[in-house]
Amino acid sequence: RNQPTAALGHLLPEGTPVPLIPVLIIIETISLFIRPLALGVRLTANLTAGHLLIQLIATAAFVLLPMMPTVAILTSIVLFLLTLLEIAVAMIQAYVFVLLLSLYL
């Protein structure tokens with residue numbers, strides 16, 4: 001029940017040579033800590049990219065409004081649809097984040 005070999009057994013592949021055991025344990029431990037961190041970075045990058053796209057389109061619609069009102073209105077409609085898409089993507093990203101985090105831990 002409290003055997004360290006059983007608890008740390010998943011850090012080593014079967015048949016690992018004895019001199020490589022300390023190095024592989026360190027590498028696998030670092031890998032276990034990096035996975036959730038990389039998952040958070042990916043989630044942040046995906047959400048930031050969506051927000052930047054919405055900001056760019058909103059700025060374009062604002063600039064186009066005095067010159068071409070019809071194009072600005074069409075751009076605003078596209079902006080609204082992209083906002084709905086961004087909300088859906090955020091929900092999917094949250095689901096994937098929680099699912100993968102629970103698998104990693």
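Every residue, even glycine, has its Cβ placed from backbone N, Cα and C.
So, quick note: what you're seeing has the original residues, none of the substitutions.
A quick note: this is a predicted structure, and the numbers were derived from the prediction, not measured.
According to Swiss-Prot, the protein has these features:
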type	residues	note
VARIANT	Ile26 to Val	In haplotypes MA
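Mapped onto three states, the DSSP output places Ile26 (variant position) in helix. Within the same chain, no residue at least 6 positions away in sequence has its Cβ under 8 Å from that of Ile26 (variant position).
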